[in-house]
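**Q** Handing you a structure now.
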Amino acid sequence: MESTIVMMMMITRSFFCFLGFLCLLCSSVHGLLSPKGVNFEVQALMDIKASLHDPHGVLDNWDRDAVDPCSWTMVTCSSENFVIGLGTPSQNLSGTLSPSITNLTNLRIVLLQNNNIKGKIPAEIGRLTRLETLDLSDNFFHGEIPFSVGYLQSLQYLRLNNNSLSGVFPLSLSNMTQLAFLDLSYNNLSGPVPRFAAKTFSIVGNPLICPTGTEPDCNGTTLIPMSMNLNQTGVPLYAGGSRNHKMAIAVGSSVGTVSLIFIAVGLFLWWRQRHNQNTFFDVKDGNHHEEVSLGNLRRFGFRELQIATNNFSSKNLLGKGGYGNVYKGILGDSTVVAVKRLKDGGALGGEIQFQTEVEMISLAVHRNLLRLYGFCITQTEKLLVYPYMSNGSVASRMKAKPVLDWSIRKRIAIGAARGLVYLHEQCDPKIIHRDVKAANILLDDYCEAVVGDFGLAKLLDHQDSHVTTAVRGTVGHIAPEYLSTGQSSEKTDVFGFGILLLELVTGQRAFEFGKAANQKGVMLDWVKKIHQEKKLELLVDKELLKKKSYDEIELDEMVRVALLCTQYLPGHRPKMSEVVRMLEGDGLAEKWEASQRSDSVSKCSNRINELMSSSDRYSDLTDDSSLLVQAMELSGPR
């Protein structure tokens with residue numbers, strides 16, 4: 001009798017689950033059907049716009065009466081004219097995210113990071129089965145992470161960090177086999193942590209989580225291994241009779257025994273971590289040993305990197321820089337990486353100090369920053385391991401064929417600027433790059449800018465506005481105050497970024513700007529003179545000039561931003577967040593007008609000439625040469 005009742009209950013539940021599936025299917029089909037004259041992608045996008053507050057009007061050209069949304073800003077379409085990308089990062093948008101986003105059934109990329117969007121993440125988001133990238137970080141989303149996120153089986157990149165999300169980690173996240181990167185850091189999540197399939201993940205900044213799931217005050221679902229399958233009802237399945245009852249008891253006993261074994265192993269690992277003086281803990285993964293910290297920063301063995309790079313063969317050399325050489329490597333699991341072998345590895349401080357600094361750097365995670373994949377440390381060697389960027393650096397691509405078109409150059413400028421904004425204004429503690437140049441801006445598979453080589457940048461103390469140290473950088477990119485006093489600040493990077501913009505405009509290295517036109521004297525004065533005389537055709541890349549494939553207004557705006565960034569006095573230069581807005585067309589006119597009223601640039605031009613543009617002083621240096629000068633000791637404030 002009892003088994004019959006259980007069976008009836010299961011049949012009833014299965015029936016309702018089937019009805020729910022039919023409802024979901026019908027709603028999905030309804031999203032694909034459209035009455036005559038109605039484009040449901042347009043309808044969905046207009047619903048999204050209606051739920052958002054857009055102070056800068058970036059969505060103004062979204063028109064409800066339009067037939068095709070593919071020409072709208074922030075919208076990307078496929079060759080078949082389906083909307084596959086929605087990207088409105090760092091636009092100061094507020095409001096909520098409309099559930100209508102799920103009617104954009106072909107979406108592959110959603111980038112809404114660095115806004116002020118609040119409310120709950122729509123539970124319907126699990127219907128976007130083609131979604132590959134979802135970035136909702138740095139907003140004000142609250143509530144639980146929808147369980148349906150686990151249905152996104154095509155998702156490879158998921159960032160929900162820096163929100164106000166709460167509740168337990170959905171177990172469905174452990175089933176996302178395609179997920180390569182996951183960041184849930186700095187929320188209010190609680191309970192045990194599932195075993196993520198993502199190779200790289202971060203969960204720091206969630207004080208209520210239970211690392212092992214065995215803590216006595218841990219609330220939520222028990223941590224389970226990925227290989228264990230549970231029935232959807234959560235109750236044992238009886239086929240009837242005492243025999244099945246006994247079988248259930250046996251299975252229950254077995255599960256209980258396995259659970260005790262996992263608890264014992266967890267306690268052992270916890271004990272070993274507590275007794276390990278190292279700040280990292282050992283885990284096994286496949287056929288090799290590695291060490292990881294919270295967030296899955298991996299520690300490599302030196303032998304492993306030797307094998308990966310063919311003993312650091314010159315054939316694998318990708319580039320040389322001020323901090324060391326970079327080699328292409330292939331790991332045992334066929335992952336392609338870039339290995340930076342630091343100069344003077346044995347003299348970069350102790351092991352604990354180095355690991356602590358590396359762990360802090362690894363927390364700087366942003367779409368436009370080169371993610372630190374891992375590190376290696378021995379008594380004589382220190383190495384950093386990064387993802388391999390197949391498109392190389394901006395500097396190398398500027399010299400390659402086909403040349404970068406104007407739209408890509410502008411996208412590179414905005415992307416690099418956003419990466420620097422994160423380092424300066426959102427990273428804690430803040431990071432100064434100190435060597436911003438085209439060679440340190442890498443390009444991912446989609447030609448998006450990724451700022452690299454900030455791995456050993458000095459960290460800003462919260463109580464200091466500058467750092468005094470050895471002057472490191474590339475001639476032509478070094479701000480005058482940094483070169484003369486050794487004081488670096490965020491405005492030092494702003495200066496270097498201004499030079500980077502001119503590199504993008506001219507297609508030349510910093511010291512080549514005036515040589516083509518046989519110009520002598522101060523390079524920035526020459527650029528300013530050309531701009532005043534409205535002869536920007538003398539400045540623009542010859543390859544772009546031949547094809548006339550650039551926007552004259554946008555070119556003029558980029559040169560203006562470059563000149564604002566390279567003003568002599570650091571206090572007159574804009575912040576990087578202001579630079580981003582100006583590159584996007586917001587506030588440039590006001591900033592430019594204010595700079596023209598100031599005569600500080602003209603008063604200091606002679607000083608710039610002395611510090612930066614003496615051809616005799618730097619005759620033996622190229623753009624790839626790194627200048628290392630011991631900074632003068634400062635006796636006190638100046």
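A Cβ is built for glycine as well, from the same backbone N, Cα and C atoms used for every other residue.
At each noted site, the model still has the original residue.
Since the structure is predicted, the reported quantities are computational estimates derived from the model, not experimental observations.
So Swiss-Prot has the following annotated:
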ACT_SITE  Asp435  active site, proton acceptor
BINDING   Leu318, Gly319, Lys320, Gly321, Gly322, Tyr323, Gly324, Asn325, Val326, Lys340  ATP binding site
DOMAIN    312-593  domain 'Protein kinase'
MUTAGEN   Thr468 to Ala  Impaired autophosphorylation
MUTAGEN   Thr469 to Ala  Enhanced kinase activation
MUTAGEN   Thr474 to Asp  Constitutive activation
MUTAGEN   Thr474 to Ala  Impaired autophosphorylation
MUTAGEN   Thr474 to Glu  Impaired autophosphorylation
**Q** In Å, rounded, how far does the Cα of Leu318 (ATP binding site) sit from the Cα of Asp435 (active site, proton acceptor)?
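**A** Counting only the Cα atoms, the answer is 18 Å.
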**Q** Just counting, how many other CB atoms are there within 10 A of the CB of Val326 (ATP binding site)?
**A** 22
**Q** Using C-alpha atoms only, work out the spacing between Val326 (ATP binding site) and the residue listed as 'active site, proton acceptor' and round it to an integer in Å.
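**A** Given the Cα positions, Val326 (ATP binding site) is 16 Å from the residue listed as 'active site, proton acceptor'.
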**Q** For the recorded ATP site formed by Leu318, Gly319, Lys320, Gly321, Gly322, Tyr323, Gly324, Asn325, Val326, Lys340, which further same-chain residues have Cβ atoms within 8 Å of the site's Cβ center?
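**A** Residues close to the ATP site, other than Leu318, Gly319, Lys320, Gly321, Gly322, Tyr323, Gly324, Asn325, Val326, Lys340: Arg341, Asp453.
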**Q** If you average pLDDT over the domain 'Protein kinase' (312-593), what do you get?
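**A** A mean pLDDT of 83 is what the model gives the domain 'Protein kinase' (312-593).
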**Q** Under a three-state reading of DSSP, tell me whether Val326 (ATP binding site) is helix, strand or coil.
**A** strand
**Q** With Asp435 (active site, proton acceptor) as the reference Cα, tell me which of the binding-site residues Lys320, Gly322, Gly324 is the closest one.
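**A** That would be Gly322, nearest by Cα distance.
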**Q** Going by DSSP, give the three-state secondary structure for Asp435 (active site, proton acceptor).
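**A** Once the DSSP labels are grouped into three classes, Asp435 (active site, proton acceptor) ends up as coil.
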**Q** Using a 10 Å radius around its CB, how many other CB atoms surround the residue listed as 'active site, proton acceptor'?
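**A** Other Cβ atoms within 10 Å of the residue listed as 'active site, proton acceptor': 23.
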**Q** Using a 10 Å radius around each Cβ and all protein chains in view, which of these binding-site residues has the most neighbours: Lys320, Gly322?
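**A** In terms of Cβ crowding, the pick is Gly322.
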**Q** What whole-number distance in angstrom separates the two most remote CA atoms of the ATP-binding residues Leu318, Gly319, Lys320, Gly321, Gly322, Tyr323, Gly324, Asn325, Val326, Lys340?
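**A** Farthest Cα pair among residues binding ATP: 14 Å.
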